[in-house]
Amino acid sequence: MRFLAATILLLALVAASQAEPLHFKDCGSKVGVIKEVNVSPCPTDPCQLHKGQSYSVNITFTSGTQSQNSTALVHGILEGIRVPFPIPEPDGCKSGINCPIQKDKVYSYLNKLPVKNEYPSIKLVVEWKLEDDKKNNLFCWEIPVQITS
C-alpha cells in the first residue's frame with residue numbers, strides 16, 4: 001500500500017514539475033501564504049478542462065499556524081453561485097502534507113481535479129480552499145476555467 005501511495009505521489013510530482021505556475025486570485029488565505037499554484041495540464045488561460053479527464057493540482061504554501069489536520073473544499077462559481085466540486089481526497093494530510101502542520105513551514109499540497117463527463121460545457125471559476133482544524137483558510141485561490149468536451 002505504501003508503494004502505491006509513493007508511486008502516485010511521485011507521478012503527481014513529475015506532472016506538477018512540468019506545469020507552468022498559474023495566475024490566480026487569492027480569495028482569503030488567512031493563516032497561510034500561497035507561493036505557487038500549478039494545475040497540469042493547463043497550458044492556456046483560462047484553463048481548458050476536458051470532460052472525462054483528471055488534472056493534477058499542486059499548491060506550494062507557507063503555513064502561518066499550527067494545525068492537527070486540514071480539509072480541502074472545492075467549489076465551482078457560476079454567476080455568483082457556489083456549487084460543491086467533489087475531489088477524490090479532501091483530507092489535506094493525505095494529499096502531500098505531513099500533519100500536524102507546523103507554523104512557518106513550506107508545504108506542497110497535491111491532489112486531483114476530476115472533470116466528469118456529465119458536467120456542462122461552461123466557463124466558471126474554480127475556488128480551492130484548504131482549512132485548518134479551526135476552519136481558517138491555510139490557502140484559498142481561484143482561477144477561471146472553461147469546461148469543454
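Numbering starts at 1 and runs along the chain as it is shown here.
Cβ coordinates come from backbone N, Cα and C, glycine included.
Although substitutions are noted, the structure shown does not include any of them.
Lifted from Swiss-Prot, the feature list:
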MUTAGEN   GLN48 to Ala  Strongly decreased cholesterol export
MUTAGEN   LYS51 to Ala  Decreased cholesterol binding. Strongly decreased cholesterol transport activity
MUTAGEN   ASN58 to Ala  Decreased cholesterol binding. Strongly decreased cholesterol transport activity
MUTAGEN   ILE81 to Asp  No effect on cholesterol binding. Strongly decreased cholesterol transport activity
MUTAGEN   VAL83 to Ala  No effect on cholesterol binding. Strongly decreased cholesterol transport activity
MUTAGEN   PHE85 to Ala  Loss of cholesterol binding. Abolishes cholesterol transport activity
MUTAGEN   ASP91 to Ala  Decreased cholesterol binding. Nearly abolishes cholesterol transport activity
MUTAGEN   ASP91 to Ala  No significant effect on biliary cholesterol secretion
MUTAGEN   LYS94 to Ala  Decreased cholesterol binding. Nearly abolishes cholesterol transport activity
MUTAGEN   ASP104 to Ala  Decreased cholesterol binding. Strongly decreased cholesterol transport activity
MUTAGEN   VAL115 to Phe  Loss of cholesterol binding. Abolishes cholesterol transport activity. Abolishes stimulation of biliary cholesterol secretion
MUTAGEN   TYR119 to Ala  Loss of cholesterol binding. Abolishes cholesterol transport activity
MUTAGEN   GLU127 to Ala  Strongly decreased cholesterol export
MUTAGEN   ASP132 to Ala  No effect on cholesterol binding. Strongly decreased cholesterol transport activity
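Known features from Swiss-Prot, placed on the structure.
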residue	record	Cβ within 10 Å
GLN48	mutagenesis position	13
LYS51	mutagenesis position	14
ASN58	mutagenesis position	22
ILE81	mutagenesis position	9
VAL83	mutagenesis position	10
LYS94	mutagenesis position	15
VAL115	mutagenesis position	17
TYR119	mutagenesis position	16
GLU127	mutagenesis position	19
ASP132	mutagenesis position	22
Candidate mutagenesis positions ASN58, ASP91, VAL115, TYR119, pick with smallest Cα gap to GLN48 (mutagenesis position): VAL115
Assigned conformation of LYS94 (mutagenesis position) - DSSP reduced to three states: helix
Local Cβ density at ASP91 (mutagenesis position) - other Cβ atoms counted within 10 Å: 13
Cβ neighbour count (within 10 Å, all chains shown) around ASP104 (mutagenesis position): 9
Proximal residue to LYS94 (mutagenesis position) among mutagenesis positions LYS51, ILE81, VAL83, PHE85, ASP132 (C-alpha distance): ASP132
